[in-house]
Every structure is written in structure tokens, then in C-alpha cells.
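**Q** Take this structure first; my questions come after.
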Amino acid sequence: MSSARTPLPTLNERDTEQPTLGHLDSKPSSKSNMLRGRNSATSADEQPHIGNYRLLKTIGKGNFAKVKLARHILTGKEVAVKIIDKTQLNSSSLQKLFREVRIMKVLNHPNIVKLFEVIETEKTLYLVMEYASGGEVFDYLVAHGRMKEKEARAKFRQIVSAVQYCHQKFIVHRDLKAENLLLDADMNIKIADFGFSNEFTFGNKLDTFCGSPPYAAPELFQGKKYDGPEVDVWSLGVILYTLVSGSLPFDGQNLKELRERVLRGKYRIPFYMSTDCENLLKKFLILNPSKRGTLEQIMKDRWMNVGHEDDELKPYVEPLPDYKDPRRTELMVSMGYTREEIQDSLVGQRYNEVMATYLLLGYKSSELEGDTITLKPRPSADLTNSSAPSPSHKVQRSVSANPKQRRSSDQAVPAIPTSNSYSKKTQSNNAENKRPEEETGRKASSTAKVPASPLPGLDRKKTTPTPSTNSVLSTSTNRSRNSPLLDRASLGQASIQNGKDSTAPQRVPVASPSAHNISSSSGAPDRTNFPRGVSSRSTFHAGQLRQVRDQQNLPFGVTPASPSGHSQGRRGASGSIFSKFTSKFVRRNLNEPESKDRVETLRPHVVGGGGTDKEKEEFREAKPRSLRFTWSMKTTSSMEPNEMMREIRKVLDANSCQSELHERYMLLCVHGTPGHENFVQWEMEVCKLPRLSLNGVRFKRISGTSMAFKNIASKIANELKL
């Protein structure tokens, strides 16, 4: 395989040719069998192993996919492993999946989730990506409400830098929205979900109409062809408005109403929005796509650079890869790798275990860990090959230089195609902007070798616990590619005067009904007009089976019967007109009842269980983890951890919540009725706050809608007497 990265071939949007593994072919690694053969049988440890990874827990699931939190055995680094069942996908979906993987391999930006390794067998594809412990921007807004402009600017500079980087590589994302913006442990942005991304060439129009309706450009609603970048620019305008106002500029009770508002291009300007921010919005939200600003122009905008006058935002320059770091090379040699195979894997960009190990060694998982690395010798081939199914094909591996690499698992679990990611942290130089972030099982991630983020610092508020999903799973192919959305006829051909910006925003004291507030930052929400599993949030795709014209007048969240019976994984109580596959696997399909086993195992307060006397003693002597996470004064205390756990259990019981003790100071909690919109699962953990003589309660959502989680989490937090 050539050491140079080959350009991605342009794909016909409507091509449905069955992809062969030749699309991603590469020379088999000498380690391939080892990766697939190492499993739980090879270790005395009861936790399952995949290759060089120990699977810790499921952090996301969907109809055809699971995402697992895993630990790289050789370096101790945590990774996210997405397991995709290819047998559930048709040829068109497979083609899009492989295109997504190829595109992610060429992206190396500190604010884009990094794909680290790809393993392919005959039936399953495993993607190993960064693990974003901070959850989605969507969840952050639900928990905290709108951002102050300083904080929004910090996030938005990172978003624009990453999207402009994609555009300069002639890649368009096409599904930018708050749900696809992740936060790492330091609250830096990571753009995820390249399932609808594609290459573009100016002059050759794209004609696939996809995206999430509130973020979709007007030309998509009109069924017009487009170059590519201009649809991302419109979506960025919606994102900016959402960050600053906590609401959407365009919304409606059904798709028809939403479409009409987008095509009018009118939105309200809240009284608290600065004039500079309002002027910047006018460069994004222009009905005529040819008149929208380019991201290079937007980088020079006044609002974008307030507080950064000496550091104007500029296009990101990708650093040269570092394939000859003597420290990492020597460490790998001590593990049993040879210098030749290390160089071959890196230069050939193979995305194999060798490259993954090298890249993982380049990063420390947490500032709290420092640079200490616990290294283990490489498993012998004899040990790991005994039960290895030989994969008939392998995915090409080509990695950019400095990502935190992680490997994927080869366990036969259902999976959904998507290129999701998990976030590597970019460096923030402004100490006053640091804040405790929510940490879901992994400590704050930090990057040693990755170039610093385009943003020197992030301002952050200390408020209520952030509902973090920890796994942002995107769904590229699994977004119902077979479920219709906007077809040109059904959307109609409303005419818009070209060359005329009809936005004419009006200032009003509060957001208008068309701009539904996501949440307020105080107290439990009284409204649920920013739900996750409804059509207004769902990503749509041309060529889906259901006809929009039959649904345009239905309220969001009401789904007509599917003529094909092809409803894949709805996230809301009753699903949505568009398959909610881009939202993420973390949201379980609430139409399907929770498995009996799952509910029955969540008995209240199961402590300790069986085990040896030694294990029980270790359990009793365990101490809370020292973590950085989003906390508030209501959930911190100088009480002893055991007293805090008793208080938490008391409040959970009072609110009819089931709980199960997973670790000494961590409870898995469930509230609501399986199969209903109020059903939610989350973790509550008593943690020690670093550098403070206080303990705090960490909340982390596992599944369920953002609003359902916020309702119960806020109620419990308010009732805790800590």
C-alpha cells in the first residue's frame, strides 16, 4: 500500500452498488488474528476482551449497534468501541458507511472526533474512536440554558475552525446540529457523525437532501441542487443562534409549518443578543445560498474575534505527522513490537493495533494522571490466536498523525453504522476559564501532541450537573436511509426571491414561539418543546420510504403508520417522521419495551452481592474517585461519602426510582415506564472534588430523552439534603 494518502474517489450520490471490501482494502496486518482472537477466555479477568482492549461497559445502544467503553490493555487508555452489524444494512447503507469511514480517516483536526482504528470481518465492522466524556452540546444547553456570548464564542470558534477545515479538504458535513457537537473533558468541541458527509467539487452539484429540519438550509426544503459548503454555513448560523439564545431560530408544530418559516427566513433577535452577534447571524442565515458568507470571511468577523484581537481565527494548518517519536518507539519495542512493523504501520497508515498503540502513547488520559503510563507486554500470538476467527477482509487503515488512538472490539453484538466519535481534548491556555467538567468513567482527557485548539481559552459556568451521554454515537448509515423525507414534489416549490435577504430580524424581549427555548438554567423545566425523539430534531434523507406529503400537517412526535413496516429505532415516545438515527445510539428505542432481564436486575440498593471475603473487604474500603465533572452547590457536601449514598438512596426511593449499586459509590438508576417517553436511565456517583475538601454527586444520563432526564435529575438534586 502506498505510503501517501490517496485522494478519495468522488461517489455518485445515488449509486447503490454493493460495496466490496476492496473499497477499504489494505494489506493484512500480521497482528490481525491477534486482534480478533483475544477474548475473555484468554484472561483470568472476567471482563471481556477484544484484541488489546478490555470492554468495560455499554455506553450506547441502538437497534443494530452497541458502543462500548473500553480500556487499551497495553497503555491503560480508555477508548470508545462502536460495533456495527453489516448484515442489517442494505448495499446503499453499506456504501455510505464505508464512505464515512474513508472520510473520517483523512480528517485530523483537534475539534473533530478522531477515528483511530477500523477492523472489519465478514459480518461486523468495528470502529474505535475518541471518547467524549462531556456529552453533547444539546445536553449542555438542556441542563444550563443559553450560553453567554463569551462562552458561545469560544465554542463557535472551534466549530467554525473544524468545519472550514473540512471544506478546505472538499468535504461537506451536511448534518451539523447541536446533537452532533460533542464536548470533551475540557469542554472543547468535537464534531461528530460524518454519516451524511461527502466530497464536493465546485460546479458538480450534490442532490442528496439530508439533515435535521430545523438546521436545514432553505434550498434543501425546495429540492434544489447545491455545491455543498453553503448548506453547512446555514446550519452554522442556526447553531450560533441556538448557543446564544438557547432556542431555535426556526421551529414549528409540524414539518409544513417549519418549512414555511425557514423559507421566509425570518427569525427573532432576543433583546440580550449583541449587535455584533446579530450582524454575524445575517451572514449565515441568508436565503440566497450564493450570497452566504464563506467560512474564511466569517473567520475575520468582528464578533468572532472579540477578546482574540491578537489571535484572529485563521484556517487550521494540519501539522506534519510525527512517526519517529523516540520515546513512543522505545516503549513499543519494550512491549515486543519491532521498529520495522512500527514504521510500516505508521507510514502505511494501516489503522492496526500497532498504529493504535503508538498513537495512544502520545496522549495522557487525564491531567490528574500526569505522564505516568502503566505498560504491559504485548500478548503473544500463540495466546491470542487460538480462537481467532480469520477475517476474510480488512479495512484499509490510514491515520493522521496525532490522534489519540483507540481500538475496536470484535464481539458479536448488534451494531449500527456510524462514524461517531468521542472527543480528544484540545489544550486550553486560559486558566480562569477552566471549570469542573462531568466525567463519565474516564478522567479529563488531555492531548499531549495534538495541536492546540484554535481557541486559547474557554469560559465556563459552574452550574448544575451536565447530563452527559458520554458516548456520542452518531449514526451514519443507520439513519434510516430507507425512510423518506423530503422529496422534491412533497416539499413543493415555494419561490424565494433570489438575491434578497428576507431575514429582516426583529428584536423582541424574549424568544418568539417559533424559537422554542431549550431550557432555562434554573430549576426543572416546565416545557418539553425541545424534545429529542421527534421529527423536528430528526435527520432526514432523500429516498426514504415514507412520503412527507402525508405527514406535513402532523404534529412533531406523531408518526403515521409506516407503509413498509420499516421503522428503525425511533427515539421519541412515538417515533418521528424521520428515523432518529443521527441522534445517537445512547437513546434507546423507547417503542421497544425494556428487556425483562434489565428491569429485574435493577432491584433497589443491591449492595455487594456475592464474592470472596477479600473482595468484600476491598469493596468496603473503596474510596470515591477523584474526578473533574460539572457540579453545583446543591450537589456538593462535606458529608462522608457513605452518608451521601444513604441520602441519595432515600431520595431515589421517595421518587419511585429503582437503583442498583454498580460500584461502591456508583448507582445505576431507572425512572419511568419502559417504552414510554418518561423512561430514563442514569448514573449517580459520589466523587471527590479535586483540590477541594468536598464530595460531589455526579449525574450521567445513560438513555432516555434529555427532558425526561432533566426533570428527574433536577427533582432529585433539589431534594438531596447534603
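Indices start at 1 and increase along the chain as displayed.
Even glycines carry a Cβ here, placed using N, Cα and C.
Remember, predicted model here, so these are calculated numbers, not experimental data.
Annotation source Swiss-Prot lists ATP binding site at Ile59, Gly60, Lys61, Gly62, Asn63, Phe64, Ala65, Lys66, Val67, Lys82, citing similarity to another entry. One mutagenesis experiment catalogued in Swiss-Prot, Lys82 to Ala, is accompanied by this note: Loss of kinase activity. Residues annotated as active site, proton acceptor in Swiss-Prot, with similarity to another entry given as evidence: Asp175. Recorded in Swiss-Prot as a mutagenesis result, Thr208 to Glu carries the remark: Phosphomimetic mutant that leads to activation but not in presence of GSK3-beta. According to Swiss-Prot, the mutagenesis experiment Thr208 to Ala carries this note: Abolishes activation of serine/threonine-protein kinase activity and only basal activity remains. As a published mutagenesis entry, Ser212 to Ala appears in Swiss-Prot alongside the note: Loss of activity; neither activated by TAOK1 nor by STK11/LKB1. Looking at Swiss-Prot, you'll find the mutagenesis Thr294 to Ala noted as follows: Loss of phosphorylation by CaMK1, decrease in kinase activity and ability to promote neurite outgrowth; when associated with 91-A--A-93. What Swiss-Prot lists as domain 'UBA' is 323-362. The annotation that Swiss-Prot gives for the mutagenesis experiment Thr539 to Ala reads: Abolishes phosphorylation by PKC/PRKCZ. Per Swiss-Prot, the feature domain 'KA1' maps to 673-722; the stated evidence is sequence analysis.
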**Q** Could you give the Cα-Cα distance between Ile59 (ATP binding site) and Lys82 (mutagenesis position), in whole Å?
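**A** The Cα atom of Ile59 (ATP binding site) is 10 Å away from the Cα atom of Lys82 (mutagenesis position).
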**Q** Of Lys61, Lys82, Thr208, Ser212, Thr294, which recorded positions come within 10 Å of Asp175 (active site, proton acceptor), going by C-alpha to C-alpha distance?
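**A** Cα filter at 10 Å returns Ser212.
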**Q** Within the domain 'UBA' (323-362) only, compute the mean pLDDT.
**A** 90
**Q** How many Å lie between the Cα of Thr294 (mutagenesis position) and the Cα of Thr208 (mutagenesis position)?
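**A** So the Cα of Thr208 (mutagenesis position) lies 21 Å away from that of Thr294 (mutagenesis position).
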**Q** Identify which of the binding-site residues Ile59, Ala65, Val67 has its Cβ surrounded by the largest number of other Cβ atoms within 10 Å, counting every protein chain shown.
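**A** The residue with the densest Cβ neighbourhood is Val67.
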**Q** Let me spell it out: for each of the mutagenesis positions (Thr208, Thr294), count the other Cβ atoms within 10 Å of that residue's Cβ, using every protein chain shown. Which one has the most?
**A** Thr208
**Q** What subset of the recorded positions Ala65, Val67, Thr208 lies within 10 angstroms of Lys82 (mutagenesis position) at the C-alpha level?
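**A** The recorded positions close to Lys82 (mutagenesis position) (Cα within 10 Å), listed in sequence order, are Ala65, Val67.
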**Q** Using all protein chains in view, find how many other C-beta atoms are within 10 Å of the C-beta of Ser212 (mutagenesis position).
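**A** I get 25 for this one.
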**Q** How many whole Å apart are the CA atoms of Lys61 (ATP binding site) and Ser212 (mutagenesis position)?
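**A** Between the alpha carbons of Lys61 (ATP binding site) and Ser212 (mutagenesis position) there are 21 Å.
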**Q** At a 10 A cut-off on CB-CB distances, which of the recorded positions Lys61, Lys82 has the highest count?
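**A** Checking each of Lys61, Lys82, the winner is Lys82.
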**Q** Between Thr208 (mutagenesis position) and Val67 (ATP binding site), how many Å separate their Cα atoms?
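**A** About 28 Å separates the two Cα atoms.
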**Q** Is Lys82 (mutagenesis position) helix, strand or coil when read with DSSP?
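**A** Where Lys82 (mutagenesis position) sits, the three-state DSSP reduction gives strand.
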**Q** Would you kindly give the Cα-Cα distance separating Val67 (ATP binding site) and Ser212 (mutagenesis position), rounded to the nearest Å?
**A** 23
